[in-house]
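A.B. asks: Summarising the annotation, Swiss-Prot assigns D-glucose binding site to Arg326, Trp335, Arg350, Asp351, Phe352, Asn353, Leu354, Ile355. Among the mutagenesis experiments that Swiss-Prot reports, Cys21 to Ala is described with the note: Abolishes cell outer membrane localization. Record note (Swiss-Prot) on the mutagenesis of Trp192 to Ala: Impaired binding to starch; when associated with A-221; A-229 and A-252. Abolished binding to starch; when associated with A-221; A-229; A-252; A-326; A-336 and A-350. Experimental mutagenesis is annotated in Swiss-Prot for Lys221 to Ala, with the remark: Impaired binding to starch; when associated with A-192; A-229 and A-252. Abolished binding to starch; when associated with A-192; A-229; A-252; A-326; A-336 and A-350. The annotation that Swiss-Prot gives for the mutagenesis experiment Tyr229 to Ala reads: Impaired binding to starch; when associated with A-192; A-221 and A-252. Abolished binding to starch; when associated with A-192; A-221; A-252; A-326; A-336 and A-350. In Swiss-Prot, a mutagenesis experiment is listed as Asn252 to Ala, annotated with the note Impaired binding to starch; when associated with A-192; A-221 and A-229. Abolished binding to starch; when associated with A-192; A-221; A-229; A-326; A-336 and A-350. For the mutagenesis result Arg326 to Ala, the note given in Swiss-Prot is Impaired binding to starch; when associated with A-336 and A-350. Abolished binding to starch; when associated with A-192; A-221; A-229; A-252; A-336 and A-350. The annotation that Swiss-Prot gives for the mutagenesis experiment Trp336 to Ala reads: Impaired binding to starch; when associated with A-326 and A-350. Abolished binding to starch; when associated with A-192; A-221; A-229; A-252; A-326; and A-350. Swiss-Prot documents Arg350 to Ala as a published mutagenesis change and attaches the note Impaired binding to starch; when associated with A-326 and A-336. Abolished binding to starch; when associated with A-192; A-221; A-229; A-252; A-326 and A-336.
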Amino acid sequence: MKKISNILLAVTFALPLFTACETDNDSNPILNEPDTFTLNTPAYAANNVYDLKNAQTVELTCSQPDYGFPAATTYTVQASFEQDFIEATDESKANYTVLESTSPTAKINVDASELNNALLDLWTAVNGEQAELPTEPVAVYIRLKANITSSGKGVCFSNVIELPNVLISKSTSSLTPPKTMFIVGSMLDTDWKVWKPMAGVYGMDGQFYSMIYFDANSEFKFGTKENEYIGINDNRVTVTDKAGAGVSGSDNFVVENAGWYLFYVKAAVKGDDYQFTITFYPAEVYLFGNTTGGSWAFNDEWKFTVPATKDGNFVSPAMTASGEVRMCFKTDLDWWRTEFTLHDGEIFYRDFNLIDSWTEKGDGYSIQGSAGNVIHLNFTAGTGEKK
C-alpha cells in the first residue's frame, strides 16, 4: 500500500461574506448573472494525501460570484470521481454527489466525515454494491454551486479542481444521526418535568429546531431522548448565539436575555459519538408565496410581529392576494426546510417532499388565504388560526 504522509486535514477557499447594504442613492442594484466563479486549487493538493477518516475538515476557498453588487451567497459542494460533471437525465444518474451541508461564506470548512460518506455512496452507485473500496488514494474532483441566499437567483458553478490523493474509508461506526431531540428546562416548567420534542429539519438528518420563549436567566439542557440531560459543559457541544440571547453556563445552559428564540440543534456523527452544534437564531417567522403577491424570499414586509410574552401570538401582516398560505422560520438554510402549516388548529412542521402544495399531505393541511387575512401563531401552545 502506498505510504500516506503529510496528511492534510484542511483544504482552503476563502472570502468573507458580503451582505447587501443601503447606498446613498435611490437606485436599485442590477443583478448580473455570472456564468462561473473561481474555486482555488489548494497550494499543497498535489503532494499531500487527504485522509478523510482521520481529518476533521477540508477547507476550501473561492472568489464570490460577480452579481454586480454585494450579495449574501450560499455555496454547495459537489464531488465526483470524473473531471467532467454530468447532469442526471431520464436514463442515467448524475456522476457526482452533492453534500447536504452548505456554507454562507466563501471559506468553506467541509466536514471530512460528510465528504467521506458522500464519496462512499457515490463509489457504490458507480461501481455496484459488491465493489471493493480502493485501498490507496484516488483522484476526486470538486466544484461549487453558488446562488443568492434564499432565492433561486444567481445560480452558477465554479471551475473544477482536482484533489489527486484522497483516501476514502468505510465507516467503522454503526451510529446514525438521532431521529428525535428534546429540550427541558426552567422556561418550560420549574420542575423540569416537561421534555419538549423538537421538529426535525426537513431533509437534514440529525438537525432539529423549536421556537421557544426563554425567561431571563432561564436554564435548560437537551437530549436525543428524554432524561438524557446534555449540558453546556459537555465537550461534544459548541454554541453559536446569532440572536444576542446571552448564552453561558457551567453545567446547565443559561440564557441571560428574555425573549423568543429559534433554538436549533445539529447532531453530527463523529466516530462512535455525536458532536452537537447549538445555534440561537432570532425569532423570525415569514409569510411566503401567493398570498404575499408572490414573494418567495425573506422579505421583512412579510415578517410576523413577535409577542413580548410567553403566551402571546406571532401575527402575520395582512395578506394582499388569494392563494395557499406558506410559512417558515429564517435560518441559514433554504426556507422550505423549516416550513410549517396549520392542521386542525395545530402547528404542523413539514416532514415530506412537498412539490407544489400542502394538499399533497392530505385533507386539512392547506390553508387558503385571501386579501386581508392574517395568521396568529401561539408557539407555546403549538396552535394557530387564520383570521
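Quick reminder: no glycine exception, Cβ is built from N, Cα and C everywhere.
Tell me about the setting of these features in this model.
C.D. replies: Taken residue by residue with DSSP, Phe352 (D-glucose binding site) is part of neither helix nor strand, so it is coil. All protein chains shown were included, and the count of other CB atoms within 10 Å of the CB of Phe352 (D-glucose binding site) stands at 11.
Taken residue by residue with DSSP, Trp192 (mutagenesis position) is part of neither helix nor strand, so it is coil. Around Trp192 (mutagenesis position), a 10 Å sphere centred on its CB holds 15 further CB atoms from the protein chains shown.
The number of other Cβ atoms within 10 Å of the Cβ belonging to Lys221 (mutagenesis position), over all protein chains shown, comes to 20.
In the three-state DSSP reading, Tyr229 (mutagenesis position) counts as coil.
Its own atom aside, the Cβ of Asn252 (mutagenesis position) has 18 Cβ atoms within 10 angstroms in the protein chains shown.
In the three-state DSSP scheme, Arg326 (mutagenesis position) is classed as strand.
Counting only same-chain residues six or more apart in sequence, the Cβ atoms lying under 8 angstroms from the Cβ of Trp336 (mutagenesis position) belong to Tyr202, Cys328, Arg350, Leu354.
Residue environment of Arg350 (mutagenesis position) contains 22 other Cβ atoms, counted within 10 Å of its Cβ in all protein chains.
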A.B. asks: Quiz question: given the recorded positions Tyr229, Trp335, which has the greatest number of C-beta atoms lying within 10 angstroms of its own C-beta?
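C.D. replies: It comes out as Trp335.
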A.B. asks: Where's the emptiest Cβ shell within 10 Å among the binding-site residues Leu354, Ile355?
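C.D. replies: Checked Leu354, Ile355; of these binding-site residues, fewest Cβ neighbours within 10 Å: Ile355.
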A.B. asks: Would you mind pulling the DSSP three-state label for Trp335 (D-glucose binding site)?
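C.D. replies: DSSP call for Trp335 (D-glucose binding site): helix.
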A.B. asks: Roughly how many Å separate the Cα of Phe352 (D-glucose binding site) from that of Arg326 (mutagenesis position), to the nearest whole number?
C.D. replies: 15
